[in-house]
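Student: Quick one: this structure, given as structure tokens, is what I'll be asking you about.
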Amino acid sequence: VIGGDECNINEHNFLVALYEYWSQSFLCGGTLINGEWVLTAAHCDRKHILIYVGVHDRSVQFDKEQRRFPKEKYFFNCRNNFTKWDKDIMLIRLNKPVSYSEHIAPLSLPSSPPIVGSVCRVMGWGTIKSPQETLPDVPHCANINLLDYEVCRTAHPQFRLPATIRILCAGVLEGGIDTCHRDSGGPLICNGEFQGIVSWGDGSCAQPDKPALYSKVFDHLDWIQNIIAGSETVNCPS
């Protein structure tokens with residue numbers, strides 16, 4: 001996160017860290033949505049992932065942290081009227097449930113859609129400088145604004161974003177505050193509700209008039225809930 005501050009150790013007990021297992025390199029953030037399931041971005045997927053839960057400072061072994069592996073991974077494969085922008089979402093079932101503690105608790109799914117103009121909280125262990133990468137040991141947090149989707153369409157003509165999409169646009173138009181590389185997969189929390197997943201942005205982060213794109217959790221609720229419930233048929237949204 002660019003332009004943020006170290007998160008309060010008590011404000012991110014649902015935030016998980018995804019690592020590539022063999023290289024032990026940090027990949028992405030993710031969000032614990034119940035004891036057995038994590039929601040993150042599809043572009044964070046690797047063949048061998050290790051998931052740390054209950055971590056603050058990545059450089060020290062925290063006695064209460066828990067390590068898990070994906071038991072199953074689910075991708076949003078609906079074909080009708082969907083583009084790659086709609087599909088940057090991955091649901092991971094953990095190999096065994098985590099135990100809740102003061103530093104481990106789930107973030108509930110949203111009960112209502114997000115409202116443009118909301119102030120949203122972002123957090124992650126992503127780079128705090130851009131374009132050169134400086135990864136912090138502790139997660140950084142910042143507040144950004146939920147913007148009209150058209151702002152992102154205008155800001156990123158090279159992406160050729162479709163007219164209607166299950167994606168959110170958020171940032172600070174003056175620049176200086178933004179999610180960035182390796183914040184991917186982490187949450188966008190608007191008015192206290194888990195509304196977005198860090199997805200894509202401009203190569204150099206936090207530029208003026210270049211807000212970033214977030215997968216819209218609310219529009220994927222049926223898909224998420226059906227999978228968690230063990231439904232054999234996962235209904236694609238219309």
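A Cβ is built for glycine as well, from the same backbone N, Cα and C atoms used for every other residue.
So Swiss-Prot lists the following for this protein:
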- His43: active site, charge relay system (ACT_SITE)
- Asp88: active site, charge relay system (ACT_SITE)
- Ser184: active site, charge relay system (ACT_SITE)
- 1-229: domain 'Peptidase S1' (DOMAIN)
- His43 to Arg: No change in inhibition potency of Kv10.1/KCNH1/EAG1 (MUTAGEN)
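Give me the local environment of each listed feature.
Tutor: Under the DSSP three-state reduction, His43 (mutagenesis position) is assigned to helix.
In sequence order, Ala41, Ala42, His43, Ile197, Ser199, Trp200, Ser215 are the residues of the chain that are 6 or more apart from Asp88 (active site, charge relay system) and have a CB within less than 8 Å of its CB. In the three-state DSSP scheme, Asp88 (active site, charge relay system) is classed as coil.
Cβ-based neighbour count (10 Å, all protein chains) for Ser184 (active site, charge relay system) stands at 25. In the three-state DSSP classification, Ser184 (active site, charge relay system) falls within coil.
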Student: Which number gives the other C-beta atoms within 10 angstroms of the C-beta of His43 (mutagenesis position), all protein chains shown included?
Tutor: 16
